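Novice: Pasting the feature list from Swiss-Prot:
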type     : residues                                         : note
ACT_SITE : D156                                             : active site, proton acceptor
BINDING  : V42, G43, R44, G45, A46, F47, G48, V49, V50, K63 : ATP binding site
DOMAIN   : 36-291                                           : domain 'Protein kinase'
MUTAGEN  : K34 to R                                         : No effect on ubiquitination. No effect on induction of phosphorylation; when associated with R-562
MUTAGEN  : K158 to R                                        : Abolishes ubiquitination. Abolishes ubiquitination and induction of phosphorylation; when associated with R-209
MUTAGEN  : K209 to R                                        : Strongly decreases ubiquitination. Abolishes ubiquitination and induction of phosphorylation; when associated with R-158
MUTAGEN  : K562 to R                                        : No effect on ubiquitination. No effect on induction of phosphorylation; when associated with R-34
Amino acid sequence: MSTASAASSSSSSSASEMIEAPSQVLNFEEIDYKEIEVEEVVGRGAFGVVCKAKWRAKDVAIKQIESESERKAFIVELRQLSRVNHPNIVKLYGACLNPVCLVMEYAEGGSLYNVLHGAEPLPYYTAAHAMSWCLQCSQGVAYLHSMQPKALIHRDLKPPNLLLVAGGTVLKICDFGTACDIQTHMTNNKGSAAWMAPEVFEGSNYSEKCDVFSWGIILWEVITRRKPFDEIGGPAFRIMWAVHNGTRPPLIKNLPKPIESLMTRCWSKDPSQRPSMEEIVKIMTHLMRYFPGADEPLQYPCQYSDEGQSNSATSTGSFMDIASTNTSNKSDTNMEQVPATNDTIKRLESKLLKNQAKQQSESGRLSLGASRGSSVESLPPTSEGKRMSADMSEIEARIVATAGNGQPRRRSIQDLTVTGTEPGQVSSRSSSPSVRMITTSGPTSEKPARSHPWTPDDSTDTNGSDNSIPMAYLTLDHQLQPLAPCPNSKESMAVFEQHCKMAQEYMKVQTEIALLLQRKQELVAELDQDEKDQQNTSRLVQEHKKLLDENKSLSTYYQQCKKQLEVIRSQQQKRQGTS
């Protein structure tokens, strides 16, 4: 028997032993691998390779282990998936024993991570989609936490493990290779640092509240469409160290207080201070009343050839000013806010302030008790053109306005749609492009021409030569164009010619104004960039100093550990000598 066949046989027998164990009651179908037609590799999971395949005339995803070390994760996922049945958890159709693989529901929309940060063109999505994804995720996790006789902890909640179907409107949780029973203690750190609760990598004791922490990070990520702790960079231990010291993702300007409160409660250092997933489901279900349109399929950017737009996705919420927060007990300082440069966001903010003033006595009814972090540092704005996060600038006004009677007031979802950047526009360095609502509209209709228009070509002077009357008036607005003259009246012709020349001069002045304004914007942008460069230089100096201090602290800690190790070794040698 070959090595490959021996490994396959060993995997098969191991899986078979686990499946047939009397203590395990697994609800799945054993599938003959010959019935499966593998089409293509689509990615990797908690273990092995994930492939798209056909099984009984339907699309499925199959997970195959690649090594013996992945067999344990395979058994874990098989055992956990066979226990669950929920619309927001990927469905297990069955398993093959030779070769060992899982046959599961196929998600044509890919992972939430790819929708947020994948290759272009990226889809547009609204605040309703973002809130709906988080609600569905919380519903699936709440189901896991409430399972009997033993609840489940996922332990690896993150956008790569959240799949989308039905045009991106339905979310399903996958990758149970790291899931465990709620009584289990962690023996080796699994999961991903950016979404991992501090207690998970600080020690081995943790509860289902570690999934709550991960969910709070995901909520921030889908609203901002930014990778959590992306500004820290480097290896994973740097993120772990920052989270251990109380660093959290930056707060979001214009985010409604109920959402911000829920999000920051999930980030609490103390797991007991975090809400349960059941409470999160109740709060999110209530908030979803203010976010209509979550059932609309995701839209991908189309090509606007007449405007010279690229099909790269842009930000839906780039007006949101962000400031980093640290959850240590310090006062808020150095809050840097990026000014909104577009009139639309200013109008939204004014609406928000008006509604807050009118409903100030009632607004407290929806307060969830903020646990906002304190020590604030500036997060450098991202300049990636593919940002398309959900704009929350108007939602709080809508929540406050309905707090009195509890009935949602219908507002246009267009207030929350994505924005685009026109290539000819000069935006601020805060990646705050001007707003372009996503509405299907035809080309701008031209102004109707006058009936029987008179043109200069129809007229000649008394000497029979053509008049060189400027044609600039044809580009003016209809109300500014000169009236057609009477060809038989010299006075009328003279007035018309004078009007045409004035129109040409008017167009020349307007063109100069436009060019000067454009140059002004360029100079402002250059000045802004210079200021940003100075700020970045200062930030880099501070970061370098911080890293030096951190390195010194770690070196000291290393020396202490080294001394402790030497003491322990010497004690052991003494014991061995005496024995």
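Cβ coordinates come from backbone N, Cα and C, glycine included.
Heads up, this one's the original sequence, none of the swaps are in it.
Help me picture these features in the structure, burial and contacts included.
Specialist: Residue environment of D156 (active site, proton acceptor) contains 24 other Cβ atoms, counted within 10 Å of its Cβ in all protein chains.
For the recorded site, V42 (ATP binding site), the DSSP three-state label reads strand. Applying an 8 A CB threshold to same-chain residues 6+ apart, the list for V42 (ATP binding site) reads V50, C51, K52, A61, G110.
Over the domain 'Protein kinase' (36-291) the predicted model carries a mean pLDDT of 86.
In the shown protein chains, 7 other C-beta atoms lie within 10 A of the C-beta of K34 (mutagenesis position).
Secondary structure from DSSP puts K158 (mutagenesis position) in coil.
Counting only residues at least six positions away in the same chain, the Cβ atoms of A197, P271, S272, R274, S276 sit under 8 Å from the Cβ of K209 (mutagenesis position). The secondary structure of K209 (mutagenesis position), as reduced to three states from DSSP, is helical.
The Cβ of K562 (mutagenesis position) has 10 other Cβ atoms within 10 Å, all protein chains considered.
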Novice: What does DSSP assign V50 (ATP binding site), in three states?
Specialist: strand
Novice: At the Cα level, what's the spacing in Å between G48 (ATP binding site) and K34 (mutagenesis position), rounded?
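Specialist: With distance taken Cα to Cα, K34 (mutagenesis position) is 20 Å from G48 (ATP binding site).
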Novice: Given D156 (active site, proton acceptor) and R44 (ATP binding site), what distance in Å do their CA atoms have, once rounded to a whole number?
Specialist: 14
Novice: Where R44 (ATP binding site) and K158 (mutagenesis position) are concerned, what is their Cα separation in Å, rounded?
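Specialist: Between the alpha carbons of R44 (ATP binding site) and K158 (mutagenesis position) there are 14 Å.
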